[in-house]
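Asker: Have a look at this one before I ask anything.
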Amino acid sequence: MAAAAGSCARVAAWGGKLRRGLAVSRQAVRSPGPLAAAVAGAALAGAGAAWHHSRVSVAARDGSFTVSAQKNVEHGIIYIGKPSLRKQRFMQFSSLEHEGEYYMTPRDFLFSVMFEQMERKTSVKKLTKKDIEDTLSGIQTAGCGSTFFRDLGDKGLISYTEYLFLLTILTKPHSGFHVAFKMLDTDGNEMIEKREFFKLQKIISKQDDLMTVKTNETGYQEAIVKEPEINTTLQMRFFGKRGQRKLHYKEFRRFMENLQTEIQEMEFLQFSKGLSFMRKEDFAEWLLFFTNTENKDIYWKNVREKLSAGESISLDEFKSFCHFTTHLEDFAIAMQMFSLAHRPVRLAEFKRAVKVATGQELSNNILDTVFKIFDLDGDECLSHEEFLGVLKNRMHRGLWVPQHQSIQEYWKCVKKESIKGVKEVWKQAGKGLF
(Lines of atoms letter the chains of each structure in order from A and count residues from 1; the text may use other names and numbers.)
(Lines give C-alpha, C1' and ligand atoms only; values in the text may rest on other atoms or scores of the structure.)
Protein backbone atom coordinates (compact mmCIF):
# COMPACT_ATOMS: atom_id res chain seq x y z
CA MET A 1 0.00 0.00 0.00
CA ALA A 2 2.80 2.40 0.93
CA ALA A 3 4.63 1.71 -2.34
CA ALA A 4 1.46 2.26 -4.35
CA ALA A 5 0.76 5.50 -2.50
CA GLY A 6 4.31 6.65 -3.20
CA SER A 7 3.94 5.93 -6.91
CA CYS A 8 0.65 7.80 -7.06
CA ALA A 9 2.18 10.74 -5.24
CA ARG A 10 5.08 10.86 -7.72
CA VAL A 11 2.70 10.70 -10.65
CA ALA A 12 0.55 13.47 -9.18
CA ALA A 13 3.59 15.67 -8.58
CA TRP A 14 5.02 15.18 -12.05
CA GLY A 15 1.55 15.55 -13.53
CA GLY A 16 1.21 18.92 -11.85
CA LYS A 17 4.56 20.06 -13.25
CA LEU A 18 3.56 18.80 -16.67
CA ARG A 19 0.24 20.65 -16.72
CA ARG A 20 1.88 23.89 -15.53
CA GLY A 21 4.48 23.58 -18.27
CA LEU A 22 2.11 22.88 -21.15
CA ALA A 23 1.48 26.53 -21.92
CA VAL A 24 5.20 27.32 -21.88
CA SER A 25 6.10 24.40 -24.11
CA ARG A 26 3.35 25.13 -26.62
CA GLN A 27 4.44 28.75 -26.96
CA ALA A 28 8.12 27.89 -27.27
CA VAL A 29 7.85 25.01 -29.74
CA ARG A 30 6.21 25.47 -33.11
CA SER A 31 4.15 22.43 -34.15
CA PRO A 32 5.87 19.85 -31.94
CA GLY A 33 3.27 17.15 -32.45
CA PRO A 34 0.59 16.15 -29.94
CA LEU A 35 2.77 13.96 -27.74
CA ALA A 36 5.91 16.09 -27.81
CA ALA A 37 3.88 19.14 -26.74
CA ALA A 38 2.37 17.22 -23.86
CA VAL A 39 5.68 16.40 -22.23
CA ALA A 40 8.46 18.64 -23.55
CA GLY A 41 7.75 21.42 -21.04
CA ALA A 42 7.58 20.11 -17.51
CA ALA A 43 7.60 16.32 -17.37
CA LEU A 44 11.37 16.44 -17.63
CA ALA A 45 11.62 19.05 -14.87
CA GLY A 46 12.16 22.15 -16.90
CA ALA A 47 13.09 20.66 -20.26
CA GLY A 48 11.95 23.80 -22.08
CA ALA A 49 11.44 23.89 -25.77
CA ALA A 50 14.22 26.41 -26.07
CA TRP A 51 16.37 23.26 -25.91
CA HIS A 52 15.08 22.44 -29.39
CA HIS A 53 16.43 24.27 -32.44
CA SER A 54 17.72 23.12 -35.77
CA ARG A 55 20.66 20.78 -36.08
CA VAL A 56 19.61 17.39 -37.34
CA SER A 57 17.17 16.69 -40.14
CA VAL A 58 15.51 13.33 -39.67
CA ALA A 59 12.92 11.39 -41.59
CA ALA A 60 10.27 10.13 -39.21
CA ARG A 61 10.02 6.39 -39.70
CA ASP A 62 12.06 5.29 -42.69
CA GLY A 63 15.43 5.53 -40.98
CA SER A 64 16.92 8.07 -43.44
CA PHE A 65 19.01 9.92 -40.87
CA THR A 66 21.48 12.58 -41.98
CA VAL A 67 24.33 10.86 -40.18
CA SER A 68 27.34 10.37 -42.43
CA ALA A 69 28.16 6.78 -43.33
CA GLN A 70 31.77 6.49 -42.32
CA LYS A 71 34.14 4.56 -40.13
CA ASN A 72 33.06 5.04 -36.52
CA VAL A 73 34.96 4.15 -33.38
CA GLU A 74 33.20 4.12 -30.01
CA HIS A 75 35.04 2.85 -26.91
CA GLY A 76 36.73 -0.03 -28.69
CA ILE A 77 34.06 -1.05 -31.23
CA ILE A 78 34.83 -0.14 -34.85
CA TYR A 79 31.85 0.36 -37.17
CA ILE A 80 32.61 0.29 -40.90
CA GLY A 81 30.03 1.56 -43.36
CA LYS A 82 26.53 2.71 -42.49
CA PRO A 83 25.97 3.06 -38.72
CA SER A 84 23.41 0.82 -37.07
CA LEU A 85 19.92 2.14 -36.39
CA ARG A 86 20.77 2.58 -32.72
CA LYS A 87 23.94 4.49 -33.56
CA GLN A 88 21.94 6.79 -35.83
CA ARG A 89 19.39 7.38 -33.09
CA PHE A 90 22.13 8.06 -30.55
CA MET A 91 23.68 10.66 -32.87
CA GLN A 92 20.28 12.24 -33.42
CA PHE A 93 19.64 12.84 -29.72
CA SER A 94 23.17 13.38 -28.34
CA SER A 95 24.03 16.99 -27.51
CA LEU A 96 27.62 16.82 -26.20
CA GLU A 97 30.99 16.09 -27.81
CA HIS A 98 34.51 15.67 -26.46
CA GLU A 99 37.53 14.92 -28.66
CA GLY A 100 35.40 13.43 -31.42
CA GLU A 101 33.25 11.26 -29.13
CA TYR A 102 29.55 12.09 -28.77
CA TYR A 103 27.66 11.85 -25.48
CA MET A 104 24.11 12.16 -24.25
CA THR A 105 22.97 13.95 -21.15
CA PRO A 106 20.46 12.11 -18.92
CA ARG A 107 17.78 14.36 -20.42
CA ASP A 108 18.88 13.39 -23.95
CA PHE A 109 18.50 9.73 -22.98
CA LEU A 110 14.97 10.25 -21.68
CA PHE A 111 14.00 12.09 -24.86
CA SER A 112 15.48 9.29 -27.01
CA VAL A 113 13.36 6.72 -25.20
CA MET A 114 10.14 8.73 -25.19
CA PHE A 115 10.07 10.44 -28.58
CA GLU A 116 10.29 9.04 -32.07
CA GLN A 117 12.49 11.84 -33.35
CA MET A 118 14.00 15.16 -32.35
CA GLU A 119 12.42 17.76 -34.61
CA ARG A 120 14.55 20.70 -33.48
CA LYS A 121 17.74 20.70 -31.52
CA THR A 122 20.55 23.00 -30.45
CA SER A 123 24.06 22.60 -31.82
CA VAL A 124 26.23 19.97 -30.20
CA LYS A 125 28.25 21.47 -27.35
CA LYS A 126 31.99 20.78 -27.37
CA LEU A 127 33.22 19.99 -23.87
CA THR A 128 36.51 20.86 -22.23
CA LYS A 129 37.91 18.91 -19.27
CA LYS A 130 36.53 21.64 -16.99
CA ASP A 131 33.09 21.36 -18.63
CA ILE A 132 33.11 17.61 -18.00
CA GLU A 133 33.88 18.11 -14.31
CA ASP A 134 31.06 20.66 -14.03
CA THR A 135 28.66 18.39 -15.92
CA LEU A 136 29.34 15.46 -13.58
CA SER A 137 29.38 17.53 -10.39
CA GLY A 138 25.81 16.75 -9.36
CA ILE A 139 25.97 12.96 -9.57
CA GLN A 140 27.37 12.35 -6.09
CA THR A 141 24.48 14.24 -4.46
CA ALA A 142 21.73 13.00 -6.78
CA GLY A 143 19.19 10.56 -5.40
CA CYS A 144 19.56 6.92 -6.41
CA GLY A 145 15.86 6.17 -6.76
CA SER A 146 13.44 6.12 -9.68
CA THR A 147 13.90 9.82 -10.49
CA PHE A 148 17.69 9.61 -10.97
CA PHE A 149 17.79 10.65 -14.64
CA ARG A 150 15.07 13.28 -14.23
CA ASP A 151 16.89 14.80 -11.26
CA LEU A 152 20.18 15.00 -13.16
CA GLY A 153 18.69 16.63 -16.26
CA ASP A 154 21.66 17.98 -18.26
CA LYS A 155 24.19 17.19 -15.52
CA GLY A 156 25.70 13.97 -16.80
CA LEU A 157 27.42 12.11 -19.65
CA ILE A 158 26.24 8.89 -21.30
CA SER A 159 28.43 7.22 -23.93
CA TYR A 160 27.09 5.21 -26.86
CA THR A 161 28.04 1.92 -25.21
CA GLU A 162 26.23 2.99 -22.04
CA TYR A 163 23.23 4.06 -24.12
CA LEU A 164 22.97 0.56 -25.60
CA PHE A 165 23.42 -0.94 -22.16
CA LEU A 166 20.59 1.15 -20.69
CA LEU A 167 18.28 0.25 -23.57
CA THR A 168 18.98 -3.43 -23.01
CA ILE A 169 18.01 -3.05 -19.35
CA LEU A 170 14.64 -1.76 -20.57
CA THR A 171 14.02 -4.69 -22.92
CA LYS A 172 15.51 -7.81 -21.29
CA PRO A 173 14.73 -9.73 -18.08
CA HIS A 174 17.14 -9.40 -15.15
CA SER A 175 18.10 -13.08 -15.19
CA GLY A 176 20.44 -12.73 -18.16
CA PHE A 177 22.27 -9.83 -16.53
CA HIS A 178 22.73 -11.87 -13.37
CA VAL A 179 24.32 -14.71 -15.35
CA ALA A 180 26.71 -12.36 -17.16
CA PHE A 181 27.47 -10.57 -13.86
CA LYS A 182 28.39 -13.83 -12.15
CA MET A 183 30.53 -14.92 -15.10
CA LEU A 184 32.72 -11.85 -14.61
CA ASP A 185 32.73 -12.13 -10.80
CA THR A 186 36.03 -13.98 -10.38
CA ASP A 187 35.87 -13.85 -6.55
CA GLY A 188 32.37 -15.31 -6.21
CA ASN A 189 31.16 -12.48 -3.93
CA GLU A 190 28.73 -10.97 -6.48
CA MET A 191 30.87 -7.83 -6.67
CA ILE A 192 32.76 -6.54 -9.70
CA GLU A 193 35.33 -3.83 -10.24
CA LYS A 194 35.23 -1.04 -12.78
CA ARG A 195 37.19 -2.86 -15.50
CA GLU A 196 34.97 -5.94 -15.13
CA PHE A 197 31.88 -3.76 -15.46
CA PHE A 198 33.23 -2.38 -18.74
CA LYS A 199 33.35 -5.94 -20.04
CA LEU A 200 29.80 -6.65 -18.86
CA GLN A 201 28.65 -3.45 -20.53
CA LYS A 202 30.45 -4.27 -23.77
CA ILE A 203 29.10 -7.83 -23.85
CA ILE A 204 25.47 -6.76 -23.45
CA SER A 205 25.72 -3.63 -25.60
CA LYS A 206 27.44 -5.37 -28.49
CA GLN A 207 24.78 -8.07 -28.73
CA ASP A 208 21.93 -5.53 -28.58
CA ASP A 209 23.45 -3.32 -31.28
CA LEU A 210 24.03 -6.23 -33.65
CA MET A 211 20.37 -7.22 -33.30
CA THR A 212 19.33 -3.86 -34.85
CA VAL A 213 21.47 -4.27 -37.98
CA LYS A 214 20.61 -6.22 -41.10
CA THR A 215 23.57 -8.36 -42.04
CA ASN A 216 23.78 -6.94 -45.56
CA GLU A 217 23.94 -3.34 -44.32
CA THR A 218 26.88 -2.96 -42.00
CA GLY A 219 30.24 -4.60 -41.38
CA TYR A 220 31.49 -4.78 -37.80
CA GLN A 221 34.91 -5.35 -36.38
CA GLU A 222 35.81 -5.41 -32.74
CA ALA A 223 38.94 -3.64 -31.54
CA ILE A 224 40.75 -4.15 -28.25
CA VAL A 225 38.54 -3.12 -25.34
CA LYS A 226 39.88 -0.02 -23.66
CA GLU A 227 38.59 1.99 -20.76
CA PRO A 228 37.13 5.43 -21.57
CA GLU A 229 39.50 8.28 -20.85
CA ILE A 230 36.85 10.38 -19.09
CA ASN A 231 34.34 9.65 -16.36
CA THR A 232 30.68 9.19 -17.24
CA THR A 233 27.44 9.20 -15.26
CA LEU A 234 27.28 5.42 -14.82
CA GLN A 235 30.94 5.11 -13.87
CA MET A 236 30.61 7.69 -11.11
CA ARG A 237 27.24 6.29 -10.01
CA PHE A 238 28.63 2.77 -9.59
CA PHE A 239 32.32 3.24 -8.77
CA GLY A 240 32.75 6.76 -7.40
CA LYS A 241 34.79 9.65 -8.75
CA ARG A 242 38.10 7.76 -8.55
CA GLY A 243 36.66 4.46 -9.77
CA GLN A 244 37.83 2.52 -6.71
CA ARG A 245 34.49 1.28 -5.36
CA LYS A 246 33.10 -2.15 -6.20
CA LEU A 247 29.61 -2.76 -7.54
CA HIS A 248 27.45 -5.39 -5.83
CA TYR A 249 24.80 -7.15 -7.89
CA LYS A 250 22.06 -6.15 -5.44
CA GLU A 251 22.88 -2.48 -6.04
CA PHE A 252 22.98 -3.05 -9.78
CA ARG A 253 19.62 -4.84 -9.69
CA ARG A 254 18.10 -1.90 -7.79
CA PHE A 255 19.47 0.41 -10.46
CA MET A 256 17.84 -1.69 -13.20
CA GLU A 257 14.51 -1.72 -11.37
CA ASN A 258 14.65 2.03 -10.76
CA LEU A 259 15.49 2.74 -14.40
CA GLN A 260 12.57 0.65 -15.60
CA THR A 261 10.25 2.36 -13.10
CA GLU A 262 11.44 5.82 -14.15
CA ILE A 263 10.85 5.19 -17.85
CA GLN A 264 7.47 3.58 -17.15
CA GLU A 265 6.36 6.59 -15.09
CA MET A 266 7.59 9.00 -17.76
CA GLU A 267 5.78 7.18 -20.56
CA PHE A 268 2.64 6.88 -18.44
CA LEU A 269 2.66 10.65 -17.91
CA GLN A 270 3.40 11.26 -21.57
CA PHE A 271 0.44 9.28 -22.87
CA SER A 272 -1.98 10.01 -20.02
CA LYS A 273 -1.37 13.74 -20.66
CA GLY A 274 -0.16 14.20 -17.08
CA LEU A 275 -3.14 12.52 -15.38
CA SER A 276 -2.96 9.81 -12.72
CA PHE A 277 -4.83 7.36 -14.96
CA MET A 278 -4.52 6.40 -18.63
CA ARG A 279 -7.56 6.10 -20.84
CA LYS A 280 -7.67 2.88 -22.82
CA GLU A 281 -7.40 4.95 -26.00
CA ASP A 282 -4.18 6.44 -24.60
CA PHE A 283 -2.88 2.96 -23.81
CA ALA A 284 -3.59 1.92 -27.41
CA GLU A 285 -1.70 5.00 -28.62
CA TRP A 286 1.29 4.05 -26.46
CA LEU A 287 1.12 0.46 -27.70
CA LEU A 288 0.92 1.38 -31.39
CA PHE A 289 3.20 4.41 -31.31
CA PHE A 290 6.11 2.82 -33.23
CA THR A 291 3.97 0.49 -35.34
CA ASN A 292 3.75 0.62 -39.13
CA THR A 293 2.05 -2.68 -39.93
CA GLU A 294 -0.53 -2.93 -42.68
CA ASN A 295 -3.14 -3.78 -40.04
CA LYS A 296 -2.66 -0.58 -38.05
CA ASP A 297 -5.90 0.90 -39.42
CA ILE A 298 -7.77 -2.22 -38.25
CA TYR A 299 -6.30 -1.84 -34.77
CA TRP A 300 -7.48 1.75 -34.55
CA LYS A 301 -10.89 0.74 -35.87
CA ASN A 302 -11.06 -1.81 -33.04
CA VAL A 303 -10.11 0.91 -30.56
CA ARG A 304 -12.94 3.14 -31.78
CA GLU A 305 -15.57 0.42 -31.99
CA LYS A 306 -14.72 -2.03 -29.19
CA LEU A 307 -13.32 0.08 -26.34
CA SER A 308 -15.88 1.88 -24.22
CA ALA A 309 -15.40 5.58 -23.53
CA GLY A 310 -14.43 6.46 -19.97
CA GLU A 311 -12.57 3.22 -19.22
CA SER A 312 -9.02 3.62 -17.94
CA ILE A 313 -5.83 1.80 -16.89
CA SER A 314 -3.99 2.47 -13.65
CA LEU A 315 -0.26 3.08 -13.25
CA ASP A 316 0.20 -0.29 -11.54
CA GLU A 317 -1.56 -2.09 -14.41
CA PHE A 318 0.65 -0.24 -16.89
CA LYS A 319 3.80 -1.23 -14.97
CA SER A 320 2.71 -4.87 -14.90
CA PHE A 321 2.25 -4.84 -18.66
CA CYS A 322 5.70 -3.25 -19.13
CA HIS A 323 7.19 -6.00 -16.96
CA PHE A 324 5.55 -8.54 -19.24
CA THR A 325 7.16 -6.92 -22.31
CA THR A 326 10.66 -7.63 -20.95
CA HIS A 327 9.86 -11.36 -21.19
CA LEU A 328 8.66 -11.44 -24.80
CA GLU A 329 11.08 -14.18 -25.88
CA ASP A 330 9.82 -16.55 -23.20
CA PHE A 331 6.24 -15.60 -24.03
CA ALA A 332 6.89 -16.26 -27.74
CA ILE A 333 7.99 -19.81 -26.91
CA ALA A 334 4.69 -20.40 -25.10
CA MET A 335 2.80 -19.00 -28.09
CA GLN A 336 4.62 -21.36 -30.48
CA MET A 337 2.76 -24.26 -28.89
CA PHE A 338 -0.50 -22.81 -30.18
CA SER A 339 0.97 -22.18 -33.64
CA LEU A 340 2.22 -25.76 -33.93
CA ALA A 341 -1.14 -27.11 -32.82
CA HIS A 342 -2.98 -24.69 -35.15
CA ARG A 343 -5.04 -23.55 -32.19
CA PRO A 344 -6.41 -20.02 -31.75
CA VAL A 345 -5.23 -18.08 -28.71
CA ARG A 346 -8.15 -17.25 -26.45
CA LEU A 347 -8.12 -15.10 -23.34
CA ALA A 348 -7.61 -17.97 -20.87
CA GLU A 349 -4.65 -19.39 -22.83
CA PHE A 350 -3.07 -15.96 -23.20
CA LYS A 351 -3.38 -15.28 -19.48
CA ARG A 352 -1.78 -18.63 -18.64
CA ALA A 353 1.11 -18.04 -21.10
CA VAL A 354 1.82 -14.66 -19.49
CA LYS A 355 1.92 -16.26 -16.03
CA VAL A 356 4.30 -18.98 -17.26
CA ALA A 357 6.64 -16.49 -18.98
CA THR A 358 6.79 -13.82 -16.26
CA GLY A 359 5.62 -15.45 -13.04
CA GLN A 360 3.02 -12.70 -12.71
CA GLU A 361 -0.52 -12.15 -13.93
CA LEU A 362 -1.93 -9.30 -15.97
CA SER A 363 -5.22 -7.80 -14.86
CA ASN A 364 -8.39 -8.73 -16.72
CA ASN A 365 -8.72 -5.04 -17.57
CA ILE A 366 -5.42 -5.05 -19.50
CA LEU A 367 -6.06 -8.45 -21.09
CA ASP A 368 -9.50 -7.42 -22.28
CA THR A 369 -8.04 -4.25 -23.83
CA VAL A 370 -5.26 -6.11 -25.64
CA PHE A 371 -7.64 -8.74 -27.00
CA LYS A 372 -10.09 -6.16 -28.32
CA ILE A 373 -7.31 -4.26 -30.12
CA PHE A 374 -5.59 -7.29 -31.70
CA ASP A 375 -8.66 -9.33 -32.63
CA LEU A 376 -8.37 -8.92 -36.41
CA ASP A 377 -11.12 -11.39 -37.35
CA GLY A 378 -13.72 -10.60 -34.72
CA ASP A 379 -13.53 -14.15 -33.34
CA GLU A 380 -12.39 -13.11 -29.83
CA CYS A 381 -8.96 -14.64 -30.47
CA LEU A 382 -5.58 -12.93 -30.47
CA SER A 383 -3.47 -12.53 -33.61
CA HIS A 384 -0.44 -13.30 -31.48
CA GLU A 385 2.35 -13.23 -34.09
CA GLU A 386 1.62 -9.67 -35.15
CA PHE A 387 0.95 -8.75 -31.53
CA LEU A 388 4.50 -9.86 -30.68
CA GLY A 389 5.89 -7.83 -33.57
CA VAL A 390 4.05 -4.72 -32.38
CA LEU A 391 5.34 -5.18 -28.83
CA LYS A 392 8.94 -5.70 -29.96
CA ASN A 393 8.77 -2.52 -32.02
CA ARG A 394 7.27 -0.73 -29.02
CA MET A 395 10.00 -1.85 -26.63
CA HIS A 396 12.82 -1.21 -29.13
CA ARG A 397 11.38 2.23 -29.98
CA GLY A 398 10.85 1.42 -33.65
CA LEU A 399 14.42 0.17 -34.16
CA TRP A 400 13.74 -3.55 -33.96
CA VAL A 401 14.91 -5.63 -36.93
CA PRO A 402 13.23 -9.08 -37.12
CA GLN A 403 15.78 -11.78 -36.28
CA HIS A 404 15.83 -15.54 -36.44
CA GLN A 405 17.72 -15.59 -33.16
CA SER A 406 15.99 -17.14 -30.15
CA ILE A 407 16.47 -15.95 -26.59
CA GLN A 408 18.62 -19.02 -25.94
CA GLU A 409 20.88 -18.08 -28.86
CA TYR A 410 21.04 -14.48 -27.64
CA TRP A 411 22.20 -15.43 -24.15
CA LYS A 412 24.48 -18.08 -25.67
CA CYS A 413 26.26 -15.22 -27.43
CA VAL A 414 26.34 -13.29 -24.15
CA LYS A 415 27.83 -16.33 -22.38
CA LYS A 416 30.47 -16.73 -25.08
CA GLU A 417 31.49 -13.09 -24.80
CA SER A 418 31.42 -13.36 -20.99
CA ILE A 419 33.88 -16.26 -21.08
CA LYS A 420 36.18 -14.15 -23.24
CA GLY A 421 35.86 -11.35 -20.70
CA VAL A 422 36.62 -13.70 -17.80
CA LYS A 423 39.78 -14.92 -19.53
CA GLU A 424 40.94 -11.34 -20.00
CA VAL A 425 40.23 -10.47 -16.36
CA TRP A 426 42.13 -13.51 -15.07
CA LYS A 427 44.98 -12.84 -17.48
CA GLN A 428 45.28 -9.27 -16.21
CA ALA A 429 45.22 -10.56 -12.64
CA GLY A 430 48.01 -13.03 -13.43
CA LYS A 431 45.86 -16.05 -12.59
CA GLY A 432 44.86 -19.18 -14.44
CA LEU A 433 41.30 -20.28 -15.09
CA PHE A 434 41.75 -23.57 -13.22
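Glycine too: its Cβ is placed from the backbone N, Cα and C atoms.
Original residues throughout; no substitutions modelled.
Just lifted these from Swiss-Prot, have a look:
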MUTAGEN   ARG107 to Glu  Does not affect its ability to regulate the activity of MCU; when associated with 120-E-E-121 and R-154
MUTAGEN   ASP154 to Arg  Does not affect its ability to regulate the activity of MCU; when associated with E-107 and 120-E-E-121
MUTAGEN   LYS172 to Ala  Does not affect interaction with MICU1
MUTAGEN   ASP185 to Ala  Abolishes mitochondrial Ca(2+) uptake; when associated with A-375 and A-386. In EF1(mut); decreased calcium-binding and abolished ability to interact with MICU1 when associated with K-196
DOMAIN    227-262  domain 'EF-hand 2'
DOMAIN    293-328  domain 'EF-hand 3'
MUTAGEN   GLN336 to Ala  Decreased interaction with MICU1
DOMAIN    362-397  domain 'EF-hand 4'
MUTAGEN   ASP375 to Ala  Abolishes mitochondrial Ca(2+) uptake; when associated with A-185 and A-386
BINDING   ASP375, ASP377, ASP379, CYS381, GLU386  Ca(2+) 2 binding site
Asker: Tell me, how many other CB atoms lie within 10 A of the CB of ASP377 (Ca(2+) 2 binding site), whichever protein chain they belong to?
Answerer: 9
Asker: Spatially speaking, which of the binding-site residues ASP377, ASP379, CYS381, GLU386 is closest to LYS172 (mutagenesis position)? Use C-alpha to C-alpha, please.
Answerer: GLU386
Asker: Of the binding-site residues ASP377, ASP379, CYS381, GLU386, which sits closest to ASP154 (mutagenesis position) by Cα distance?
Answerer: GLU386
Asker: Say we define neighbours as other CB atoms within 10 Å of the CB. Which of the recorded positions ASP375, ASP379 has the fewest?
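Answerer: Comparing Cβ neighbour counts within 10 Å for the recorded positions ASP375, ASP379 gives ASP379.
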Asker: Sequence-remote contacts (6 or more beyond its ends) of the domain 'EF-hand 3' (293-328), Cβ cut-off under 8 Å?
Answerer: 4, 7-8, 11, 170-173, 260-261, 264-265, 268, 276-281, 283-284, 354, 357-358, 360, 362-363, 365-366, 369, 372-376, 383, 386, 388-392, 394-395
Asker: When the Cα-Cα distance from ASP379 (Ca(2+) 2 binding site) is computed for each of the mutagenesis positions ARG107, ASP185, GLN336, which gives the smallest value?
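Answerer: Smallest Cα separation from ASP379 (Ca(2+) 2 binding site) among ARG107, ASP185, GLN336: GLN336.
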Asker: Can you list the residues of the same chain, besides ASP375, ASP377, ASP379, CYS381, GLU386, whose Cβ falls within 8 Å of the Ca(2+) 2 site's Cβ centroid?
Answerer: PRO344, PHE374, LEU376, GLY378, GLU380, LEU382, SER383
Asker: How big is the gap, in Å, between the Cα of GLN336 (mutagenesis position) and that of ASP377 (Ca(2+) 2 binding site), rounded to a whole number?
Answerer: 20
Asker: Taking Cα atoms as reference points, which of the recorded positions ARG107, ASP185, CYS381, GLU386 is nearest to ASP375 (mutagenesis position)?
Answerer: CYS381
